[in-house]
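According to Swiss-Prot, the active site, proton donor/acceptor annotation covers ASP410. Residues or ranges marked as substrate binding site by Swiss-Prot on the basis of experimental evidence: GLU240, GLU276, HIS360, PRO365, ASN412, ASN479, PHE484. Among the features that Swiss-Prot reports, Mg(2+) 1 binding site is placed at GLU240, with the record citing experimental evidence. Here Swiss-Prot flags ASP410 as Mg(2+) 2 binding site, drawing on experimental evidence. Swiss-Prot documents GLU240 to Ala as a published mutagenesis change and attaches the note Loss of deadenylase activity. Experimental mutagenesis at this site is recorded by Swiss-Prot as PRO365 to Ala, annotated: Decreased deadenylase activity. Swiss-Prot documents ASP410 to Ala as a published mutagenesis change and attaches the note Loss of deadenylase activity. The annotation that Swiss-Prot gives for the mutagenesis experiment PHE484 to Ala reads: Loss of deadenylase activity.
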Amino acid sequence: MRLIGMPKEKYDPPDPRRIYTIMSAEEVANGKKSHWAELEISGRVRSLSTSLWSLTHLTALHLNDNYLSRIPPDIAKLHNLVYLDLSSNKLRSLPAELGNMVSLRELLLNNNLLRVLPYELGRLFQLQTLGLKGNPLSQDILNLYQDPDGTRKLLNFMLDNLAVHPEQLPPRPWITLKERDQILPSASFTVMCYNVLCDKYATRQLYGYCPSWALNWEYRKKGIMEEIVNCDADIISLQEVETEQYFTLFLPALKERGYDGFFSPKSRAKIMSEQERKHVDGCAIFFKTEKFTLVQKHTVEFNQVAMANSDGSEAMLNRVMTKDNIGVAVVLEVHKELFGAGMKPIHAADKQLLIVANAHMHWDPEYSDVKLIQTMMFVSEVKNILEKASSRPGSPTADPNSIPLVLCADLNSLPDSGVVEYLSNGGVADNHKDFKELRYNECLMNFSCNGKNGSSEGRITHGFQLKSAYENNLMPYTNYTFDFKGVIDYIFYSKTHMNVLGVLGPLDPQWLVENNITGCPHPHIPSDHFSLLTQLELHPPLLPLVNGVHLPNRR
């Protein structure tokens, strides 16, 4: 997921000439509701009522020109405050909890008795104005503050030097959904899907709440590799893998652990210099060679597919073709040993193939049409790959559905989107709202399983029967930033061939709250995405005799 920018949306400070009105008795009697988002307390006040901290609707609080000598930690309960004026008081210190008020855009502390500032103020990444004049602060602090863009430099300095508690992440729970079949032959394997957050996207402009040292790739890559190694999946699908890091980090490290891999960068790499090309991100698939053998590998460039299927559609040319996202797919042969002793397919000569597809769709929420069409293009291309693979010598039949599919992706789309509806339900209406009423109808039929001349009844369909491994809100979010928290990463599988035995559950949300983690990356969490991990059970297409009868496929 890419964020447009952080956190510089327009901020309008309170109007100093603000006026108020008192409702009449008649207005009160008629049920008129009062609305006041600002509060001013003045008159040489020395202490504040604890009831003030219950006014959580406040967005502006004026406490200036009083005799306050301390501010209690409970002020952090006013989590909607964007403006706080504590100027011209007698404050000698500030509570560390002030750093939890991450909605603040303006914090005025002028003309107090402050000698030190809590480094927790560095967490106020949305702060645009920090007033510190007239305080006996150390020269080091003042030097930073008085620089051009001093507020930002000072906040960055405090965040980068804020002590991080050494406690480790609590383990994510394994959720068992089904026991493995003990009667019918089956193979079991695990699949990981993980957006590792490419280095060039990990900037303070996008992730201002994360210390710069914890955004640094040299730091983050250790946590990312630790996550991958600890999951120990049989198949790994990664998004946002930088080209250079694939060849210098991921492939060598995983080859040592018995994997082979396939990678393709985004299409822009083709028109770049060799030096620039190193930093283009793309998608990678790794698999354990003791369990799978590579049969085919494919790259799907969405802009090329869009160009070939535009049929004169301006929207297709101007909106879809201009995005250089890609997908990759591999056809694997599943080793017979995975089916266990005495649990092999009926014909020993048969090869059990498996296709694994991995993609990263366009990020912008305003381009729901592009995401949906990219998904359709990818599924259509995977269908072509399957048709070719299914006609290979030794494969069971020419039917694409005879080869099971695992599709991993950062779809940048929520569970209620047209993208997920299309994948889960086998199709989507050609006038779905996600198409934004743009003129795609003719070219969309190129991606329907019925073909351009088939009967689609107003739907764009695909021939796969797919199901998400993470159903029923097993994960409340897969992408966790300050501005956005939601499910946008998925593992789909062929439900005619496979069952889900279990999935890796979510990180304890209470731990995130207790540690004031409002977004990732974080010193303990190296990406803005959480990994997905599932265990799948694969049944071969030809089942053995049970009591003299061939059992039908049960799904």
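In case you wondered, yes, glycine gets a Cβ from its N, Cα and C as well.
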#### Entry: Residues GLU240, GLU276, HIS360, PRO365, ASN412, ASN479, PHE484 binding substrate per the record - widest CA separation, whole Å
30
### Task
Please tell me which one of the recorded positions listed here (GLU276, HIS360, PRO365) sits closest to GLU240 (mutagenesis position), measuring Cα to Cα?
HIS360
### Message
Rank aside, I only need the closest one: which of the mutagenesis positions PRO365, ASP410, PHE484 has its C-alpha nearest to that of GLU276 (substrate binding site)?
### Response
ASP410
### Query
How many Å separate the Cα atoms of HIS360 (substrate binding site) and ASP410 (mutagenesis position)?
5
### Task
Please compare the recorded positions GLU240, GLU276, ASP410 by how many other CB atoms fall within 10 Å of each one's CB, and tell me which has the fewest.
GLU276
### Task
Would you mind ranking the binding-site residues ASN412, ASN479 by how many other Cβ atoms sit within 10 Å of each Cβ and giving me the lowest?
ASN479
### Message
Applying a 10 Å Cβ distance cut-off over all chains shown, what neighbour count does HIS360 (substrate binding site) have?
### Response
26
### Summary
Whole-Å Cα distance, ASP410 (mutagenesis position) to PRO365 (mutagenesis position), is 14
### Query
If you measure C-alpha to C-alpha, which of ASN412, ASN479, PHE484 (recorded positions) come within 10 angstroms of PRO365 (mutagenesis position)?
ASN412
#### Entry: Assigned element (helix, strand, coil) containing ASN479 (substrate binding site), judged by DSSP
strand
